[in-house]
Amino acid sequence: MAPSRRMVASAFLLLAILVATEMGTTKVAEARHCLSQSHRFKGMCVSSNNCANVCRTESFPDGECKSHGLERKCFCKKVC
């Protein structure tokens, strides 16, 4: 039994839709963050919120506490 034209057309249309949707998906790369140790933060970094506030005074948008050896230091973050 040969496939009908309607069946072949439907299969072709379905295949075309699948190919078109795959072509439309693109992966968005996440922005890289650069870290720089804060020059103004004093003492051990316990709160990333306090670190971020100090980093904002240094013209960075954000900051976080990171382990540096045995001590925790404040590192300021920005998009590279």
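From the backbone N, Cα and C atoms, a Cβ is placed for every residue, glycine too.
Original residues only.
Other C-beta atoms found within 10 angstroms of the C-beta of Cys45 (mutagenesis position) number 22, with every protein chain shown included. Mutagenesis annotation in Swiss-Prot: Cys45 to Ala, described as No effect on the ability to bind cadmium; the structure shown retains the original residue.
Under the DSSP three-state reduction, Cys55 (mutagenesis position) is assigned to helix. Neighbour list (Cys55 (mutagenesis position), Cβ cut-off 8 Å, at least 6 residues apart, same chain): Ser38, Phe41, Pro61, Asp62, Gly63, Cys74, Cys76, Lys77. One mutagenesis experiment catalogued in Swiss-Prot, Cys55 to Ala, is accompanied by this note: Decreases the ability to bind cadmium.
Neighbour list (Cys65 (mutagenesis position), Cβ cut-off 8 Å, at least 6 residues apart, same chain): Cys45, Val46, Ser47, Ser48, Cys51, Arg72, Lys73, Cys74, Phe75. For Cys65 to Ala, Swiss-Prot lists a mutagenesis experiment annotated as follows: Decreases the ability to bind cadmium.
Quoted from Swiss-Prot, the note attached to the mutagenesis of Cys74 to Ala states: Decreases the ability to bind cadmium. Cys74 (mutagenesis position) is surrounded by 28 other CB atoms, counting those within 10 A of its CB over all protein chains shown.
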